[in-house]
Amino acid sequence: MPELPEVETVRRELEKRIVGQKIISIEATYPRMVLTGFEQLKKELTGKTIQGISRRGKYLIFEIGDDFRLISHLRMEGKYRLATLDAPREKHDHLTMKFADGQLIYADVRKFGTWELISTDQVLPYFLKKKIGPEPTYDEDFDEKLFREKLRKSTKKIKPYLLEQTLVAGLGNIYVDEVLWLAKIHPEKETNQLIESSIHLLHDSIIEILQKAIKLGGSSIRTYSALGSTGKMQNELQVYGKTGEKCSRCGAEIQKIKVAGRGTHFCPVCQQK
């Protein structure tokens with residue numbers, strides 16, 4: 001599943017290439033992906049201009065005209081690509097925005113991705129309802145004190161809690177494993193057992209890993225690419241997908257276990273319970 005760095009990379013590519021484009025038409029071969037109704041979306045957005053592309057956590061937000069926002073979630077394997085108007089349709093192409101000189105195509109092998117059309121004034125309530133946590137930056141949004149308070153009030157295991165998106169936005173399986181390795185925290189550690197120095201290191205590790213991944217264009221693992229461009233973060237991963245290899249920090253063998261049903265990679269020496 002694309003995580004925050006991959007979605008941000010897609011956002012930046014879309015921003016460079018489609019902002020300012022007028023939507024001539026919208027087509028769907030699998031209209032059920034539009035949760036708010038394809039016909040309404042087609043009616044409201046045809047003829048409108050894409051004014052910007054923003055992001056909240058793993059969600060892309062197409063800013064179209066003044067009145068509407070199109071919320072896109074890539075889920076497991078969704079991806080966008082740009083093509084010429086005469087490009088042949090491919091097997092897993094499901095949604096298309098056509099412009100005067102090209103088209104933006106959304107393809108999804110598993111059909112899990114979604115589009116939702118909401119009014120501009122409903123964007124904030126939309127994400128408040130989903131309880132998406134703060135963005136992982138050093139500004140006031142990702143407040144370390146509030147982060148610490150939430151961890152200390154919970155008996156949840158740290159990995160599944162980070163995956164919930166309520167503590168901080170955008171973390172998925174790959175980067176949670178990387179963050180916990182960097183912070184030297186066992187993925188099954190109960191959050192109320194974390195000492196203050198560990199929480200501080202965890203807070204900063206989340207920011208460091210995700211910002212580094214954004215800088216490197218995300219991790220191109222399995223099917224991910226950002227409009228055809230591959231990322232480089234996969235070359236920097238320390239534990240994810242490294243089962244049986246030596247930890248770069250201590251030399252111990254990286255292990256893989258299941259935590260809350262998710263494959264989890266960690267160093268048994270650096271990340272002790």
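Quick reminder: no glycine exception, Cβ is built from N, Cα and C everywhere.
Taking all protein chains in view, 29 other C-beta atoms sit within 10 angstroms of the C-beta of PRO2 (mutagenesis position). According to Swiss-Prot, the feature active site, schiff-base intermediate with DNA maps to PRO2, an assignment based on a curator's inference.
The annotation active site, proton donor is assigned in Swiss-Prot to LYS58 (among others). For the recorded site, LYS58 (active site, proton donor), the DSSP three-state label reads coil. Long-range Cβ neighbours of LYS58 (active site, proton donor) (same chain, at least 6 residues apart, Cβ-Cβ under 8 Å): MET1, PRO2, GLU3, LEU4, VAL7, HIS73, LEU74, GLN165, ALA169, GLY170, GLY172.
The feature active site, proton donor is assigned by Swiss-Prot to ARG262 (among others). Non-local contacts of ARG262 (active site, proton donor) by the CB criterion (under 8 A, 6+ apart in sequence, same chain) comprise LYS159, PRO160, LEU163, ASN173.
What Swiss-Prot records for HIS92, ARG110 is DNA binding site. In the three-state DSSP scheme, HIS92 (DNA binding site) falls into the coil class. For HIS92 (DNA binding site), applying a Cβ distance below 8 Å and a minimum sequence separation of six or more within one chain yields ALA107, ASP108, VAL109.
Swiss-Prot documents PRO2 to Gly as a published mutagenesis change and attaches the note Loss of activity.
Within the same chain, residues at least 6 positions away in sequence whose Cβ sits under 8 Å from that of ARG110 (DNA binding site) are ARG75, MET76, GLU77. The secondary structure of PRO2 (mutagenesis position), as reduced to three states from DSSP, is coil rather than helix or strand.
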